[in-house]
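Undergrad: Feature table excerpt (Swiss-Prot):
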{"type": "ACT_SITE", "residues": "D173", "note": "active site, nucleophile"}
{"type": "ACT_SITE", "residues": "Y281", "note": "active site, proton donor"}
{"type": "ACT_SITE", "residues": "H337", "note": "active site, proton acceptor"}
{"type": "MUTAGEN", "residues": "D173 to A", "note": "Loss of catalytic activity"}
{"type": "MUTAGEN", "residues": "D173 to N", "note": "No effect on catalytic activity"}
{"type": "MUTAGEN", "residues": "Y220 to F", "note": "Loss of catalytic activity"}
{"type": "MUTAGEN", "residues": "Y280 to F", "note": "No effect on catalytic activity"}
{"type": "MUTAGEN", "residues": "Y281 to F", "note": "Loss of catalytic activity"}
Amino acid sequence: MPELVVTALLAPSRLSLKLLRAFMWSLVFSVALVAAAVYGCIALTHVLCRPRRGCCGRRRSASPACLSDPSLGEHGFLNLKSSGLRLHYVSAGRGNGPLMLFLHGFPENWFSWRYQLREFQSRFHVVAVDLRGYGPSDAPRDVDCYTIDLLLVDIKDVILGLGYSKCILVAHDWGALLAWHFSIYYPSLVERMVVVSGAPMSVYQDYSLHHISQFFRSHYMFLFQLPWLPEKLLSMSDFQILKTTLTHRKTGIPCLTPSELEAFLYNFSQPGGLTGPLNYYRNLFRNFPLEPQELTTPTLLLWGEKDTYLELGLVEAIGSRFVPGRLEAHILPGIGHWIPQSNPQEMHQYMWAFLQDLLD
């Protein structure tokens, strides 16, 4: 009898949760269809303006020389204990200090940390990984292989597999989302965090529900919920949408050279090269709604005032979840989303100051 009473009392809450999830998914796919129409028009325009490129992306047969620059470190592979997957990484400065682990975003790879690898290898063991699905790292095809839980276990296995019990975690964009959650579920493995242009998913969900303008900034996330179509649209006219994302005069990465652009496009141009990265997004809303969680890891947060994809209000929202005194946040005036590549000197100054006590 008590079980029946409890079930009856919980029924309204469960029904409300199901209705909320149904509403959320209907909203997600409605926006996804609108985004697909918009991006379809953009992709078609690129094809019409550049007919010689055709409707498909050109497969690159050789990687650009900048990916083999010895000044950035040595290339290696790590077999992960939990999944058996093999992840690619670039490492420099082993034996020079604590482990500094870099997590990249989309549409990037380990190479997005080239400035930081050079800057910090004198005092830290710097390691930039290609997350699962990216670059030469293993890329399972199944969408279910890219859940947040599995990605967090990958990070844990990288830290332990490199022979460390903790690290300084430096992350941008998608890597930032993973870093936030990693610090919650594996706090003993994170000594400090440096987070650039990225919010915890629970903060992002709550903020977006109250600020519809953030939904519009994140329109691409909804497009990526759809199967196969995003891969097709992003590859049309030789990956022109990705090229524009990375090189746009106002919203892209300033001074990105043709060779550096190819460093990002090379692996995306391989068969199935976009599916793994897009599967991250296809798992993004699975656990909606997320419960807010307290953040306790000492963290340096850097945010571009002109970030195209994320509103400034998210900085305050992130701060409200922190234990007092654990967050140091800086908004960089006139700077956009790609801080590690567009403004490395400013980023390095903040990082050295934030980490100085670990080096004394």
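Note: Cβ is positioned from N, Cα and C throughout, glycine not excepted.
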Undergrad: What does DSSP assign Y281 (mutagenesis position), in three states?
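TA: Looking at the DSSP assignment, Y281 (mutagenesis position) belongs to a helix.
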Undergrad: By CA distance, which of the mutagenesis positions (D173, Y220, Y280, Y281) lies nearest to the residue listed as 'active site, proton acceptor'?
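TA: Nearest in space to the residue listed as 'active site, proton acceptor', counting only the mutagenesis positions, is D173.
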Undergrad: Given Y280 (mutagenesis position) and D173 (mutagenesis position), what distance in Å do their CA atoms have, once rounded to a whole number?
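TA: Distance (Cα to Cα, whole Å): 12 Å.
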Undergrad: Have a look around Y280 (mutagenesis position) and count the other CB atoms within 10 A of its CB, chains all included.
TA: 23
Undergrad: Between Y220 (mutagenesis position) and D173 (mutagenesis position), what is the CA-CA distance rounded to a whole number of Å?
TA: 14
Undergrad: In sequence order, which same-chain residues at least six apart have a C-beta under 8 angstroms from D173 (mutagenesis position)?
TA: H104, G105, F106, E108, V196, S197, G198, H337
Undergrad: Counting across all protein chains present, how many other Cβ atoms fall within 10 Å of the Cβ of Y220 (mutagenesis position)?
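TA: Other Cβ atoms found within 10 Å: 17.
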Undergrad: Are there any residues in the same chain, six or more apart in sequence, whose C-beta is under 8 angstroms from the C-beta of Y281 (mutagenesis position), and if so which?
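TA: Listed in sequence order, they are F106, M221, F224, Q225.
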Undergrad: When DSSP is mapped onto helix/strand/coil, what comes out for D173 (mutagenesis position)?
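TA: Reduced to three states, the DSSP call for D173 (mutagenesis position) is coil.
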